[in-house]
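Worksheet: one structure, shown below.
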Amino acid sequence: MPVTEVGSLPELNNILERSDANRLIIIDFFANWCGPCRMISPIFEQFSAEYGNATFLKVNCDVARDIVQRYNISAMPTFIFLKNRQQVDMVRGANQQAIAEKIRQHYSPTPANPNAASDSEKRFLEQFVKCSNVPRSYQDEVFKALARSVMPEELVGRAMTEGPRDEKAILKDLLHWFKTQFFTWFDRPTCPKCTLKCSTDGLQGTPTREEQKEGGASRVEVYICDGCNTEMRFPRYNNPAKLLQTRTGRCGEWANCFGLLLAALNLESRFIYDTTDHVWNEVYLLAEQRWCHVDPCENTMDRPLLYTRGWGKTLGYCIGYGSDHVVDVTWRYIWDSKKLVTQRNEVRQPVFENFLSKLNSRQAEGQTEPRKRELAVRRVCELMEMMAQEAKNHKIGWEKIGDDLGGRITGSEEWRRERGELGESGPKLLAEPIKLAPPTGPAQNYLEFNYDVITDTYSQPPEIGFSAQAFELENVQRVEETDWNMTYLCRKRGDAPGNISWHFDLKSLKKSIEKIEIRMAGIQKFEKGKAMAIACLGDSCMRLPIDCSALTIEDPKNAEILKITATLSGGEGAIGFQQAQIFRTELKRGGGARTESFSVKIWMKN
């Protein structure tokens, strides 16, 4: 703990009153004109860094005369040792060894109160205080009106209806719109003068008065253009209303702005802060009487094991901040609660629980009695749900539960790799022929399989991610161009070609096939790029039309496996890898309707 200079007796009394009975307090009485005082000063600083559960103070004898008189100081330096507000020892002169011996004699590494935090624990716990104000701003009626004004009218109308509403459907559409049309991810800026993308990390800057007042910016990242030395600023705004204007940021800005949109649609939410550097939301589903995980960055919901099982993170503390409560929700997002207890070593558990209880009480000021009872019942149900879900997860198994959980998708690949959030090496593949879901309803002789590049989902499980149903995949990525409002699959950066294939198990259909119709949208070639898609059945192969029309295969005989392969190659220059694409589609599509970027339709004979 750094050395603190005390300037008056009331200030010293305040420190003594707040100190734990076991806490050692050492006061260095000095004068600026005293040579030995200057000599011992850096050593005193070293002691303060070494002994965390002690308070090191300095008193200038020419300034704080009231303190000097209390302790009858007549020579400098003099060191007074206090414990439980009483003087327990004293050292006169700049005697390093004597000071060290007295510290060791009286020092206690832990507080007398088992629930009182040590200095290192206090430093760790400080991070949880700053988030408590975030959800309170969501209750501002002006902010909520601003939020509704930027959202699609149709979505607002569905959410604000007086009758029953499908909260999950509203959430899903809100996530999709927010991710694909409204908010953008900030990695590094592009220079407004020479259009060169900055390749270096930002420097820490100081927010201007305007950035602090209008946007609540607590810090600023400053970037210098590699080409023309232009300075670019990225203020880290905390005001969600300001984020409605800027519409860019990283996970903190995403979750903060999204939290305001949720409040504007009368969806009760929490702001979830994770000590391993991620932020997301939770929404209380009234129809299901439970809290639901929602991550606007990833455009996903109700997948709480995404971070541990998908990204490969080791979570420690996930704290949920509502407008009137603060709770620990870590158990919802982990695989093994017993293991978590052994890994939490930053703060003792009783200290953490005591701290969180006080923080929750402060957040709950002004609660009505009915609201207190409501939250108490919810919390009991939530804890029971977490325990039941963990037991259910273990029955399913670690491998199987990760079938539709991949690595992080927001941010550059380099950035995600540095953070260790890519998940398992390479995307997860089905790596076996697709067994089409059996038909339902009156169309018993018709099967359909499709992929939507906008939502990056398939029509049957495993649904999430373009690789989830692929048989083979090499050097292919999904790209969202927010500036052009387009999304597609293309090669990864470099010269190597890209390939992706899907195999369909036709033998398992157990019926003769009348015809197969295959359609692949958005096959695009630019400059010298090459894009080709072929379908192979038995001993023959056919090219898929590039104009989005269907390839129809009539009355296939003895069909067992249908193989569809897309190959991407060619291109030149820095963006050559993007000059061959499949599924190229405009992002701006309202209403959350699915698009058929890729479809396979099969009619069977009666």
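Cβ coordinates are placed from backbone N, Cα and C, and glycine is handled just like the others.
Residues as originally present; substitutions not included.
Mapped onto three states, the DSSP output places CYS251 (mutagenesis position) in helix. Per Swiss-Prot, active site, nucleophile is recorded for CYS251.
Swiss-Prot lists HIS278 (among others) with the feature active site. DSSP assigns HIS278 (active site) to a strand segment in the three-state reduction.
Under the heading domain 'Thioredoxin', Swiss-Prot lists 2-108, citing sequence analysis as support.
The domain 'PAW' annotation in Swiss-Prot covers 404-606. The predicted model assigns the domain 'PAW' (404-606) a mean pLDDT of 86.
Quoted from Swiss-Prot, the note on mutagenesis experiment CYS251 to Tyr is: Loss of PNGase activity. Counting only same-chain residues six or more apart in sequence, the Cβ atoms lying under 8 angstroms from the Cβ of CYS251 (mutagenesis position) belong to HIS278, VAL279, TRP280, CYS297, THR410.
Here the residue is the original one, while Swiss-Prot reports the published mutagenesis GLY498 to Arg with the comment In mg561; defective expression of the proteasomal subunit rpt-3 in a pbs-5 (proteasomal subunit) mutant background. Its own atom aside, the Cβ of GLY498 (mutagenesis position) has 22 Cβ atoms within 10 angstroms in the protein chains shown.
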When DSSP states are folded down to helix, strand and coil, where does GLY498 (mutagenesis position) land? strand
According to DSSP, how is the domain 'Thioredoxin' (2-108) divided among helix, strand and coil residues? 43 helix, 29 strand, 35 coil
